[in-house]
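The structure under discussion appears below in the form of structure tokens.
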Amino acid sequence: MMMARKQDVRIPTYNISVVGLSGTEKEKGQCGIGKSCLCNRFVRPSADEFHLDHTSVLSTSDFGGRVVNNDHFLYWGEVSRSLEDCVECKMHIVEQTEFIDDQTFQPHRSTALQPYIKRAAATKLASAEKLMYFCTDQLGLEQDFEQKQMPDGKLLVDGFLLGIDVSRGMNRNFDDQLKFVSNLYNQLAKTKKPIVVVLTKCDEGVERYIRDAHTFALSKKNLQVVETSARSNVNVDLAFSTLVQLIDKSRGKTKIIPYFEALKQQSQQIATAKDKYEWLVSRIVKNHNENWPSVSRKMQASPEYQDYVYLEGTQKAKKLFLQHIHRLKHEHIERRRKLYLAALPLAFEALIPNLDEVDHLSCIKAKKLLETKPEFLKWFVVLEETPWDATSHIDNMENERIPFDLMDTVPAEQLYETHLEKLRNERKRAEMRRAFKENLETSPFITPGKPWEEARSFIMNEDFYQWLEESVYMDIYGKHQKQIIDRAKEEFQELLLEYSELFYELELDAKPSKEKMGVIQDVLGEEQRFKALQKLQAERDALILKHIHFVYHPTKETCPSCPACVDAKIEHLISSRFIRPSDRNQKNSLSDLNIDRINLVILGKDGLARELANEIRALCTNDDKYVIDGKMYELSLRPIEGNVRLPVNSFQTPTFQPHGCLCLYNSKESLSYVVESIEKSRESTLGRRDNHLVHLPLTLILVNKRGDTSGETLHSLIQQGQQIASKLQCVFLDPASAGIGYGRNINEKQISQVLKGLLDSKRNLNLVSSTASIKDLADVDLRIVMCLMCGDPFSADDVLSPVLQSQTCKSSHCGSSNSVLLELPIGLHKKRIELSVLSYHSSFSIRKSRLVHGYIVFYSAKRKASLAMLRAFLCEVQDIIPIQLVALTDGAIDVLDNDLSREQLTEGEEIAQEIDGRFTSIPCSQPQHKLELFHPFFKDVVEKKNIIEATHMYDNVAEACSTTEEVFNSPRAGSPLCNSNLQDSEEDVEPPSYHLFREDATLPSLSKDHSKFSMELEGNDGLSFIMSNFESKLNNKVPPPVKPKPPVHFDITKDLSYLDQGHREGQRKSMSSSPWMPQDGFDPSDYAEPMDAVVKPRNEEENIYSVPHDSTQGKIITIRNINKAQSNGSGNGSDSEMDTSSLERGRKVSAVSKPVLYRTRCTRLGRFASYRTSFSVGSDDELGPIRKKEEDQASQGYKGDNAVIPYETDEDPRRRNILRSLRRNTKKPKPKPRPSITKATWESNYFGVPLTTVVTPEKPIPIFIERCIEYIEATGLSTEGIYRVSGNKSEMESLQRQFDQDHNLDLAEKDFTVNTVAGAMKSFFSELPDPLVPYSMQIDLVEAHKINDREQKLHALKEVLKKFPKENHEVFKYVISHLNKVSHNNKVNLMTSENLSICFWPTLMRPDFSSMDALTATRSYQTIIELFIQQCPFFFYNRPISEPPGAAPGSPSAMAPTVPFLTSTPATSQPSPPQSPPPTPQSPMQPLLSSQLQAEHTL
């Protein structure tokens, strides 16, 4: 307590009196000098507590109140302040003034009657209970303010503040004021109290007044002056603290700050506080709808708010808040305005998009037009009050419609004008686009595939550039190119179909030979549709290869009209017509052909089958489902490793019918097991109804777990596997050929390819395997096939509706999805007819593999391809089968007006006349035709039924007698099928009362084939014996002697006399006049006694075959050959054959002659038949001089039309092909990839071995290659066509043999030709186990080649080149450098880098041609090799990139040199030297030649 009091005592207290001019208005003017404001600011400095108005005119009552208390001074209260030395002090402030009575306007009378000057100088003030003064409003309302009394009612004044007003006061003279102040000062000075002069209102001060005041102060001793402004709160505290310093001498002297410097500090403080307050407001207030009371309450506790209110007051704070609110509202309105203006163009586009409607309307008229639009209210809103920004619509955020009064603003009018301009520009751009497109369509220079860079100069002009960007024209050009390319492709595909006869005559397979492709070039080369794709050779190549694939492998999926293939349409029509209750029961039967299930046999001993089955199952889903091309298939595997004669190891069980078989081997013993098992399986089903195992698709796979692709044992296994695959006519896959791995490295892609092949086989079986045999004729009397062309301009419904709507139409009993049964009255009896409706491409495969009594062939009269396919089909149909041609037209008027329709109708009718067929035309526009239209044709079929069945029976007897028939039907008998297993639809060929064949017959083998095959197997006696025995059995499956029931003999000329009525009543002849020779030209020297059962000569007539005429009575009709023709040297020259021929020479010519094909009877069929004599059956792999010689010898003596098909008058074609293939296969097979050369008399230890065995680090180049290249560069660089012209095969073989014996062989001394040396060098690379460019690198090379930028492409290729194995890289560098040198002499040798790449890329790369992708990628391979040759210095010698010859930098030809497909001239032409022969035409299919073709040049 004592301490507190001591501390209180220590706080000094000062009583300060503020004096200055006072009095009436006469003395002081209209306002005072600011004493009250100065006191107010010092005592209560907060802006809200500061009052500017303090009146001195009071009423008597106010004067007498406790605040004034009848005194002429005011007590302002007590103030605590901390001075500069941090010492706190208290100050009591008193203001000496003079109050004026509001009645008399004279000073109020008070207790002290002295004048103001004396009263103001008083140092003792007393006024009992006098209250502290706040403001004028306090007077009379003292209770509403704080009531604080003057302490003790008295004060002793310690100092005076003498105020001088330096502003320009109203009605006041400053000099008079100064006189008053001077007198007052003199009076104050008498008190000896400190005095400080305070200049008030300096914010409005007059410079002269301030200067005079300072002059006055200077005239007085130690009189200090402080410049202040109470309103601006400048130096107010400084005035009082200065006086306190004078009062208390112990305190330091206060520094007096000039007014303007102090004002600057105060302004900075206020500005800082304002910025902080504005930041606070912007942070708190986000919505323009906020109000001040709520916001001020939120800010009450914020220092920023408190500081600003203290300095500037609440009103200014509120004013700033309102300004912020106004700004937020303005920003909000502007945002809404921008949104509305942004939506306005969209509204214009939606409501007035038509330029014609608004082109000449002003904005005002357009506004009226907008109101009439149906969707006006969707875009605009009409407000009751305007303008829109002054209404509550601005806060309606859900309504985004545009206020309609916005249209009256200038921005809206500008947007409307912009909209008009946009519409006008769009119209112009559309006109430019149309004009550009018309230019494209009419310009003769725009052809499919022409690059934009070449076309631009022909079609662009300045107007086009003015209105549209070039990218737009490029886009239009690209779309136009796509259209014309698609159209050109469609037209080219139609062209290929129009030449269907050519493709079927050439008998193309998966690897067509270059000679056959040359024929395609010759025939199609002049067609405009062929030339149209000149710049798209890769696409044209792909279309040709795709069409070849279709011809070779016709399915619904490969059909050019897919998915609108006729077969699919027919299946849908028939399935929708008939609901078969038996379908449910058929799901579990053996005849189920559901392609969603794959049954696969895996054959291999010693655990091979089981291991592969486990690997395949690992690739399946949990429920044994396998995904192929995105579709799920159920996969059922049956691994077999034991004796297949045992039921447990049988290929087929009551619940498992195989669709294919994978045969595995890894040794000679396991290969022998495969051969024995296949033989046993085929023998067990040979004479049975379900003999489809004979044609089960097989795939032979060499298992090599180590992944070793070298070594003599592996090569021997590969070679033997290829020989066995050739014998069995199955696919062979080995680890080096297609990336096949086994064990952990099984190739899922290859497994998928195998399964796809099985699916294709099943689909083909769906079309042809459901027919019954002759034995089933009790159920079906006739089998008719109706052929339709896919893609014809008529609906299959029009053709089938009369059939399906007939009441006699029933579902086929065999469950075929393409067949129906008809019961029609033909003659005196009703006949059951099985009508199969198929596409032409499906019908090709059944012409000789299925019993068909007649064909109804449809074609469109206005489509060339339709009639072309019909001609191709009829070429291979026997002339005893009746044909009904049906032409579909658009009506009689169309026929008269359309030359094509008229020509095709005429041609169809002429074909029918020449083949003695029937012809009719049906307008598609007329009501549907009736079945009665075909009644005459059905009568012809009935008349020829017996001879057709007898002929088919004989053909199948010959077929059953030789199980070595190729699993893939011969193209001559039908369309060739890739990996298909079309079964013979006939199940039994014998009468039901006995078996024609005996399964345990033992027949001798062919010794010559045996010996040859033994040599091939390299001394493997066990396998040699098995294969020789197997081969002999395959070739000698003739029926043993049988004892049939006594046949009922009859004279065929009597029973079949109707066949010889061609000269009566216009009946058509159905048999050719050429002699009928047995199709199986059996050689008694090759066969044992059972031969007599079939072809033993008879005394008067020879039984050719027997037909079950009436199965219920067991009668056998024996058809005899009354006039057997001479063999004309075409047989084997045996005595028995010559004797038989001698017996027949003098016999009378029979009216019955052997059936021939329609091609021999009709001049309009087989127009490309001449090409058949030029080529052998099969691909280039099967071509060779020995086979050619054999075919030439076999065809000698045949003249005329039959010369093109000698087998038809000699022997059964299937047996002949088998024997010929066996002889051919005794030669060296053509594996892929090709292993080393294996010849019967010479085994090389240099050629055909891995590259690493013939090079060393010291000599990285094989010495043979080095010798060859040195010889060629020394003598052959000027040789025309070097590397393109093949050398003599025997000389190349001799060269290799001699070098193999002596590595120091001197080529110059031996006098070998340059072409021989060049061919031997190419042969060296062809015979390498792996190509010089490794397969693993070829993929990277192709990816690098796809880069468009030329320089980047070359650098990418160079990086791939660095990854080559060292040996391969060195040899490749050596060879490419040599070829580069050869190309530099192209003016002489005519071998440019392009020509050299065409010759060398198959040798160096040897790609796999088993897929369409590989075939179509050949252009990339050739171009890659060409780039290596061209840029040899860059790739191998770090030289800069050079420009290719004949191409400007950056030109398309420089970027990607092209190789023409089916063109006779290279893409890059080189000038020929004067008087030199023209360049040798490049082989059209050279880009498609595989490594085997290269080997063929060397053998």
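Any Cβ shown, glycine's included, is placed from N, Cα and C.
Here the original residues are kept at every noted site.
Source: prediction; values computed, not measured.
Features as listed in Swiss-Prot:
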| type | residues | note |
| --- | --- | --- |
| DOMAIN | 270-327 | domain 'FF 1' |
| DOMAIN | 429-483 | domain 'FF 3' |
| DOMAIN | 783-947 | domain 'pG2 pseudoGTPase' |
| DOMAIN | 1249-1436 | domain 'Rho-GAP' |
| MUTAGEN | LEU1396 to Gln | In ENU mutant Arhgap35-D34; mutant animals show hypodysplastic kidneys and neural tube closure defects; the number of ciliated cells and cilia average length are drastically reduced in the proximal tubules. Results in loss of activation of GTP hydrolysis |
| MUTAGEN | SER1472 to Ala | Reduces phosphorylation by GSK3B by 50%. No effect on polarized cell migration |
| MUTAGEN | SER1476 to Ala | Abolishes phosphorylation by GSK3B. Reduces phosphorylation by MAPK. Affects polarized cell migration. Increases RhoGAP catalytic activity |
| MUTAGEN | THR1480 to Ala | Abolishes phosphorylation by GSK3B. Reduces phosphorylation by MAPK. Affects polarized cell migration. Increases RhoGAP catalytic activity |
| MUTAGEN | SER1483 to Ala | Abolishes phosphorylation by GSK3B. Reduces phosphorylation by MAPK. No effect on polarized cell migration |
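If you average pLDDT over the domain 'FF 3' (429-483) in this model, you get 83.
Within the domain 'FF 3' (429-483), the DSSP-based counts of helix, strand and coil residues read 42 helix, 0 strand, 13 coil.
Residue counts for the domain 'FF 1' (270-327) by DSSP state, with H, G and I taken as helix and E and B as strand, are 47 helix, 0 strand, 11 coil. Close to LEU1396 (mutagenesis position) in the fold, though at least 6 residues off in sequence, lie TYR1283, LEU1379, VAL1382, SER1383, ILE1425, GLU1426, ILE1429, each with a CB less than 8 Å from its CB. DSSP gives LEU1396 (mutagenesis position) a helix state.
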